[in-house]
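Chemist: Quick one: this structure, given as structure tokens, is what I'll be asking you about.
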Amino acid sequence: MPSVKIGIIGAGSAVFSLRLVSDLCKTPGLSGSTVTLMDIDEERLDAILTIAKKYVEEVGADLKFEKTMNLDDVIIDADFVINTAMVGGHTYLEKVRQIGEKYGYYRGIDAQEFNMVSDYYTFSNYNQLKYFVDIARKIEKLSPKAWYLQAANPIFEGTTLVTRTVPIKAVGFCHGHYGVMEIVEKLGLEEEKVDWQVAGVNHGIWLNRFRYNGGNAYPLLDKWIEEKSKDWKPENPFNDQLSPAAIDMYRFYGVMPIGDTVRNSSWRYHRDLETKKKWYGEPWGGADSEIGWKWYQDTLGKVTEITKKVAKFIKENPSVRLSDLGSVLGKDLSEKQFVLEVEKILDPERKSGEQHIPFIDALLNDNKARFVVNIPNKGIIHGIDDDVVVEVPALVDKNGIHPEKIEPPLPDRVVKYYLRPRIMRMEMALEAFLTGDIRIIKELLYRDPRTKSDEQVEKVIEEILALPENEEMRKHYLKR
């Protein structure tokens, strides 16, 4: 059994990091491994380390932990580097969004057709894209045999950028494909009898194959839409897989949008809050409305505070068990949800659903498994350039990643009217980043339906570049 070093960048993300640690503990083939946690927020880093060590102690696993605030330390001697960091955090994203809205760009300039996800900035996110490249180059220099696992948004732009510019082993991961299981559950189907396949780009994947008991399962979905869709109500802002927006997109494109693809629709569904409510449901109007995103940010803030609270309690009460947290927490909904998450990771028979650790296990121990991965196209999806990263199912084993044949192929409408326009925006973002040509960002905004004048474009870009966090970005774009 190989013991490996796994580095996690942005380890202050509480739930994600704990899920990875729990999956490691439930993977015998990775016993004895070292996990290096890296974050620039030392308080959050210490909290995660405290809880992770308690978890490992409680389940009796053989894992070693290191912590660092230095990027080199997390990469040196690493076999796998998982990046989930967001440079500037949500504070920076909100600053840019507010500037955009000040000049008439509802939900900010990075909210673009087919890319409406509120933390998926591509044009004003120079610092994030540069960080991806910096990490990749350090891997090339310090641990050239290591795998780079991209988990931080924007995964589409980020993984494409890294695979084009730095010769390392890189793959991107998301969990939007689990939207298929939501459909399966809603239709009352037995999961083991479902044959499914998705294909597209990150946050732009489509259910090209949907079969049940050997037959086409789409008529079952059509029946549900006809008989039950009118009664659909969202349970939370992210609950949109069977929303009116998803169904409307399905009717136009011919196959079902999956996961965050539903959020990444056209302006028809996103013009304003009332429009969002119509298509994504009351009361939030989806995850990316001003109401839905505030719900998400508030939830994140509560999770961070709960994590610190739990870590403090563990330090003060070393004999406490994580399974007893319900007696400490559980006072409000967020704390109850945190307790439920802990109960899930304590279940020895249950993996988290994150793909990263099973992927590592498949590569190292030849435990063959199916994953949905973000990798360069290389002919997988017809009509898309080879060096564009696509999101597709693949078998992974000790010999690497083996993408499935996309069968049946994606409909022409998906490729021509959805994927190619989305890819064009990715290409514009990457060319702007790589060349420093500010005219590309201006051109994007000239085409934006929210733009009413050239002056509007000049002013919004000028104010975004003037942010203190964007000093390097400003120099990069104004050097020409």
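The backbone N, Cα and C atoms fix where each Cβ goes, and this holds for glycine too.
In case it helps, Swiss-Prot gives these features for our protein:
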ACT_SITE  His175  active site, proton donor
ACT_SITE  Asp260  active site, proton acceptor
BINDING   4-70  NAD(+) binding site
BINDING   Asp119, Asn153  substrate binding site
MUTAGEN   Gly10 to Ala  Reduced activity. 300-fold reduction of the binding affinity for NAD(+). No change in substrate affinity
MUTAGEN   Gly12 to Ala  No change in activity and substrate affinity. 5-fold reduction of the binding affinity for NAD(+)
MUTAGEN   Ser13 to Ala  Highly reduced activity. 10-fold reduction of the binding affinity for NAD(+). No change in substrate affinity
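Give me the local environment of each listed feature.
Modeler: Annotation for His175 (active site, proton donor): same-chain Cβ neighbours under 8 Å, separated by at least 6 residues, are Gly259, Gly353, Glu354, Gln355. In three-state terms derived from DSSP, His175 (active site, proton donor) belongs to neither a helical nor a strand segment and is classed as coil.
In the three-state DSSP scheme, Asp260 (active site, proton acceptor) is classed as helix.
In the three-state DSSP assignment, the secondary structure recorded for Ile40 (NAD(+) binding site) is coil. Annotation for Ile40 (NAD(+) binding site): same-chain Cβ neighbours under 8 Å, separated by at least 6 residues, are Met69.
Around Asn153 (substrate binding site), the same-chain residues at least 6 positions away in sequence with a Cβ under 8 Å from its Cβ are Met86, Val117, Asp119, Tyr120, Tyr121.
Within 10 Å of the C-beta of Gly10 (mutagenesis position) there are 24 other C-beta atoms, taking all protein chains into account. The secondary structure of Gly10 (mutagenesis position), as reduced to three states from DSSP, is coil rather than helix or strand.
For Gly12 (mutagenesis position), the same-chain residues 6+ apart in sequence whose C-beta sits under 8 angstroms from its C-beta are Asp39, Asp41, Arg44, Leu45, Ala47, Ile48.
In the shown protein chains, 24 other C-beta atoms lie within 10 A of the C-beta of Ser13 (mutagenesis position).
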Chemist: To which of the recorded positions Glu58, Asp119, Asp260 does the lowest count of other Cβ atoms within 10 Å belong?
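Modeler: Glu58, out of the recorded positions Glu58, Asp119, Asp260, has the fewest neighbouring Cβ atoms within 10 Å.
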Chemist: Please identify, among the recorded positions Gly10, Ser13, Asp260, the one with the smallest Cα-Cα distance to Glu58 (NAD(+) binding site).
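Modeler: Comparing Cα positions, the closest of these recorded positions turns out to be Ser13.
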Chemist: How big is the gap, in Å, between the Cα of Ser31 (NAD(+) binding site) and that of Gly10 (mutagenesis position), rounded to a whole number?
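Modeler: Cα to Cα, Ser31 (NAD(+) binding site) and Gly10 (mutagenesis position) are separated by 23 Å.
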Chemist: Near Lys67 (NAD(+) binding site), how many other Cβ atoms are within 10 Å of its Cβ?
Modeler: 18
Chemist: What's the CA-CA gap between Ser13 (mutagenesis position) and Leu49 (NAD(+) binding site) in angstrom, rounded?
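Modeler: Ser13 (mutagenesis position) and Leu49 (NAD(+) binding site) have their Cα atoms 11 Å apart.
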Chemist: Can you name the residues of this chain that are 6 or more positions from Ser22 (NAD(+) binding site) yet have a C-beta less than 8 Å from its C-beta?
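Modeler: Once residues fewer than 6 apart are set aside, Ser22 (NAD(+) binding site) is near Tyr55, Ile345, Leu346, Lys351, Ser352.
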